[in-house]
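**Q** Take a look at what Swiss-Prot says about it:
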type	residues	note
BINDING	Cys48, His50, Cys67, His70	[2Fe-2S] cluster binding site
BINDING	His159, His164, Asp293	Fe cation binding site
BINDING	Asn229, His250, Trp284	3,6-dichloro-2-methoxybenzoate binding site
DOMAIN	8-110	domain 'Rieske'
MUTAGEN	Asn153 to Ala	Strong reduction of O-demethylase activity
MUTAGEN	Asp156 to Asn	Strong reduction of O-demethylase activity
MUTAGEN	His159 to Asn	Loss of O-demethylase activity
MUTAGEN	His164 to Asn	Loss of O-demethylase activity
MUTAGEN	Asp293 to Asn	Loss of O-demethylase activity
Amino acid sequence: MTFVRNAWYVAALPEELSEKPLGRTILDTPLALYRQPDGVVAALLDICPHRFAPLSDGILVNGHLQCPYHGLEFDGGGQCVHNPHGNGARPASLNVRSFPVVERDALIWIWPGDPALADPGAIPDFGCRVDPAYRTVGGYGHVDCNYKLLVDNLMDLGHAQYVHRANAQTDAFDRLEREVIVGDGEIQALMKIPGGTPSVLMAKFLRGANTPVDAWNDIRWNKVSAMLNFIAVAPEGTPKEQSIHSRGTHILTPETEASCHYFFGSSRNFGIDDPEMDGVLRSWQAQALVKEDKVVVEAIERRRAYVEANGIRPAMLSCDEAAVRVSREIEKLEQLEAA
């Protein structure tokens, strides 16, 4: 499969990393991720150049990653710094590939492509995750589907009415107001739900209030698969800027052609010190992401080989505009790298 390699992807959450290496495959590339004694995260190819043992099974010795097989040691840049055998020679062939890493917004970003092109300024903004005006709860999930299926799912805001009916269904669905905005390296899908009864989830945000409300469900896409959702609610007629809202992290990183990593979070501007609201959002994440979206996209993945082998093309609905635009942008990025 063709992956877009010259881009920033999330490899891990900060709490996943310590001096014990984490092995994780990204874009069919095995990585060893670990935090060095100075706190800086290192990412090395998870293959020792000697006999190809996984370095993620090793340990840190004096700040260096030691291979579990023959004891070669590597610094965070991938250079072999110790060879315990023979005369201790360390030719260039003993060095291992390292990858650019940036820790930002409580996310570990990695650049799997040409290191010379790795510009930290191109990392999309997820500052709400560390903004003291917000409270963030989230986590990591593994999904057995091609990452593009989840991109389609997330950019299609209308699916919530059916897939997430237990929590997000609205009686104002027939009055939805939609807009798609295309910017420089960014696509937004905006949806307003005017004058409806609060959904089950929104009612929890409002502490059980049941008066007519306006609600919003927006999402922003940045290459290649980083999305920031905005769900909000306010009494009918209230400006969007005065709503209570949650900004949702939805970042997908391909693992293989048929699996991906899902980094998610909800950053809210209300009930910041309320552990009960933490529970509401964790329950929503477990239900919507694990029990609902995951089930749907994994079922589609199991049919993907048949669909592709038989040249079946998807029928289009009016709600597909944002997802289709994003799909085309990803195709352009793939073609650009392949050229």
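Placement of Cβ uses the backbone N, Cα and C atoms for every residue, glycine included.
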**Q** Could you round the CA separation between Cys48 ([2Fe-2S] cluster binding site) and Asn229 (3,6-dichloro-2-methoxybenzoate binding site) to a whole angstrom and send it over?
**A** 40
**Q** Just to verify a number: CA distance, Trp284 (3,6-dichloro-2-methoxybenzoate binding site) to His164 (mutagenesis position), in angstrom, no decimals.
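**A** Roughly 10 Å, rounded to the nearest whole number.
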**Q** May I ask you to report the DSSP-based helix, strand or coil state of His159 (mutagenesis position)?
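**A** Assignment for His159 (mutagenesis position) reads helix.
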**Q** Report the same-chain neighbours of His164 (mutagenesis position): residues 6+ apart in sequence with Cβ closer than 8 Å to its Cβ, ordered by sequence.
**A** Gln287, Ala288, Glu292
**Q** When the Cα-Cα distance from Asp156 (mutagenesis position) is computed for each of the binding-site residues His50, Cys67, His70, His250, which gives the smallest value?
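**A** Answer for the nearest of the binding-site residues: His250.
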**Q** Tell me, by DSSP, whether Asp293 (mutagenesis position) is helix, strand or coil?
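**A** It is helical.
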**Q** Anything within 10 Å of His159 (mutagenesis position)? Look among the recorded positions His50, Cys67, His70, Asn153, Asn229, His250, comparing CA atoms, and list what you find.
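**A** Of everything listed, what lies within 10 Å of His159 (mutagenesis position) (Cα to Cα) is Asn153.
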**Q** For each of the mutagenesis positions (Asp156, Asp293), count the other CB atoms lying within 10 A of its CB, then report the residue with the highest count.
**A** Asp293
**Q** Express the predicted model's confidence over the domain 'Rieske' (8-110) as a mean pLDDT, rounded to an integer.
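**A** PLDDT averaged over the stretch: 97.
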**Q** Within 10 Å of Asn153 (mutagenesis position), Cα to Cα, which of the binding-site residues His50, Cys67, His70, Asn229, His250 are there?
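**A** Checking Cα-Cα distances against Asn153 (mutagenesis position), none of the binding-site residues falls within 10 Å.
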**Q** Name them in sequence order: residues not among Asn229, His250, Trp284 whose Cβ is within 8 Å of the mean position of the Cβ atoms defining the 3,6-dichloro-2-methoxybenzoate site.
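**A** Other same-chain residues near the 3,6-dichloro-2-methoxybenzoate site: Leu154, Ile231, Ser246, Gly248, Thr249, Phe264, Ser266, Gln285, Ala288, Leu289.
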